[in-house]
Amino acid sequence: MKIRWIRLSLVAILIIAVVFIGVIGFQKYQFSKSRNKVIMQMDRLMKDQDGGNFRRLDKKENGVEIISYIPKTTEKKDNEIIQKEIGKATDAEVKKLNRDKETQGIIFYTYQKHRMAEQAISYKAVQSEYVKEGRTKFVLKDKKDICKNIVTDAETGALLTLGEVLIKSNQTKLNLKTAVEEELIKTGDFSLKDVGNLGKIKSLVKWNQTDFEITNSEIILPVKIPGAPEPKKVKVKLADIASSVNKRYLPSSVKVPEVPKAKTNKRIALTFDDGPSSSVTPGVLDTLKRHNVKATFFVLGSSVIQNPGLVKRELEEGHQVGSHSWDHPQLTKQSTQEVYNQILKTQKAVFDQTGYFPTTMRPPYGAVNKQVAEEIGLPIIQWSVDTEDWKYRNAGIVTKKVLAGATDGAIVLMHDIHKTTAASLDTTLTKLKSQGYEFVTIDELYGEKLQIGKQYFDKTDSRMVK
């Protein structure tokens with residue numbers, strides 16, 4: 001009896017052992033199946049994203065599998081920049097592991113790829129960590145970017161700097177600074193009182209910097225804003241700075257807005273300063289509309305605020321709006337910060353009412369020097385015909401001066417704050433029309449993108465500010 005009991009016990013133990021081994025084996029099978037499934041999913045993800053244009057590297061450290069996907073260039077070579085970033089992340093992770101050799105996990109190093117143009121590719125390397133949950137499956141524990149966005153040449157795989165993607169010039173720096181200021185104004189995060197501080201953004205462009213991102217439509221820059229603890233990523237439309245982008249890296253999908261051009265060879269641009277005025281500007285607009293004439297208004301930001309709706313009407317009726325400062329000081333006698341205040345407050349005032357930023361600027365009294373022109377950050381529009389309407393306050397004299405100075409390509413200076421100027425307009429337009437003139441805005445007069453730091457007097461007379 002005792003022997004029989006012993007035999008039964010041994011059989012039971014054997015059965016339990018077999019079952020235990022079977023369970024363990026099944027768990028290992030399920031675990032292996034789960035592991036293979038995760039790897040297959042990641043392989044499929046990368047093939048779907050990049051068509052298999054990569055090389056997979058596998059290794060094991062401290063019980064953890066590390067699987068890396070290295071992209072290839074158009075020359076079918078490993079992208080050394082991405083490989084280096086993944087290598088640094090791998091080394092750092094291995095140092096942190098210190099896990100028991102029985103601990104099992106998988107760390108994937110993948111990349112997100114975005115072609116910005118035929119000759120440039122934007123990459124971001126990503127780490128995904130899977131760990132064992134229970135005894136039979138893997139689950140995603142953590143996913144994170146392991147490096148900043150990297151822009152490389154599609155052909156060579158070489159890391160691109162901002163100075164290679166953009167055209168190295170002072171004009172590029174000025175264009176980009178103005179574009180960034182406007183994008184920040186659009187956010188609505190800056191009050192009228194504080195918006196001038198955006199002018200303090202300096203050293204925005206460093207030609208050797210690589211910490212930028214680029215898409216098919218935007219370039220994204222980290223910008224240190226005065227008073228802000230961390231840099232802010234600012235998106236600038238490539239179409240807005242297309243003239244400053246190296247053609248090799250400018251996406252063909254970017255549509256650069258065409259500058260309207262005049263239809264005839266006898267053109268004249270009428271311009272009005274110091275408005276809008278609630279008592280005069282509406283009458284000026286009525287007369288222009290009646291004659292189907294377009295003009296350019298250089299507005300004061302303070303007057304835009306005091307007379308809401310008029311600058312919007314100017315734009316809606318097809319006129320161009322430029323800046324004339326906030327409250328008409330001589331900018332060459334102001335501090336740098338005050339120049340920023342004068343310009344950016346006006347930009348914000350016009351944008352808040354219209355969704356539009358003035359693209360040109362006429363400094364009060366025409367006073368400008370090289371430093372102020374760069375601080376303004378907009379092309380400078382001067383004039384070739386001064387009616388001196390502010391001095392004479394006589395409608396007949398205003399008309400006479402316009403007619404005496406009128407030539408093809410002339411820019412005429414008037415003010416839409418004087419009733420005598422408004423009264424002169426009907427006769428002035430009628431007589432100019434009889435002489436065959438086409439009335440154009442400043443943009444139409446030149447028919448091309450104007451330069452920051454340059455001043456324009458008429459169609460044939462433009463020069464860099466000194």
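Yeah, the Cβs are placed from backbone N, Cα and C, and that goes for glycine too.
The active site, proton acceptor annotation in Swiss-Prot covers D273. The active site, proton donor feature in Swiss-Prot is assigned to H415; the stated evidence is sequence analysis. The Zn(2+) binding site annotation in Swiss-Prot covers D274, H324, H328. Swiss-Prot lists Y365 with the feature substrate binding site. According to Swiss-Prot, the mutagenesis experiment W5 to A carries this note: Loss of homodimerization, but interacts with full-length PbpA1; when associated with 29-Y--K-466. Reduced resistance against lysozyme. While the structure shown retains the original residue, Swiss-Prot records the mutagenesis experiment R7 to A with this note: Loss of interaction with full-length PbpA1, but homodimerizes; when associated with 29-Y--K-466. Reduced resistance against lysozyme. According to Swiss-Prot, the mutagenesis experiment L8 to A carries this note: Loss of homodimerization, but interacts with full-length PbpA1; when associated with 29-Y--K-466. Reduced resistance against lysozyme. Here the residue is the original one, but Swiss-Prot notes a mutagenesis experiment at this spot, I15 to A: Loss of interaction with full-length PbpA1, but homodimerizes; when associated with 29-Y--K-466. Reduced resistance against lysozyme. Looking at Swiss-Prot, you'll find the mutagenesis V19 to A noted as follows: Loss of interaction with full-length PbpA1, but homodimerizes; when associated with 29-Y--K-466. No effect in resistance against lysozyme.
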Cβ neighbours of H324 (Zn(2+) binding site) where a neighbour is any other Cβ within 10 Å: 26
Integer Cα-Cα distance in angstrom, Y365 (substrate binding site) to H324 (Zn(2+) binding site): 10
Rounded distance in angstrom between the Cα atoms of D274 (Zn(2+) binding site) and H415 (active site, proton donor): 6
Which of H328, H415, the listed recorded positions, has fewest other Cβ atoms within 10 Å: H328
Proximal residue to the residue listed as 'active site, proton donor' among recorded positions D273, H324, H328 (C-alpha distance): D273
Near-site residues: Zn(2+), ref D274, H324, H328, CB cutoff 8 A to centroid: D273, G275, F298, V299, L300, S303, S325, D327, P364
Alpha-carbon distance [D273 (active site, proton acceptor); H328 (Zn(2+) binding site)] in Å: 10
Those residues of the chain, 6+ apart, with a Cβ under 8 Å from that of the residue listed as 'active site, proton acceptor': F298, H324, R362, L413, M414, H415, D416
Secondary-structure category, per DSSP, in which D274 (Zn(2+) binding site) falls: coil
DSSP three-state assignment for H324 (Zn(2+) binding site): coil
Protein Cβ atoms within 10 Å of the residue listed as 'substrate binding site', excluding its own: 11
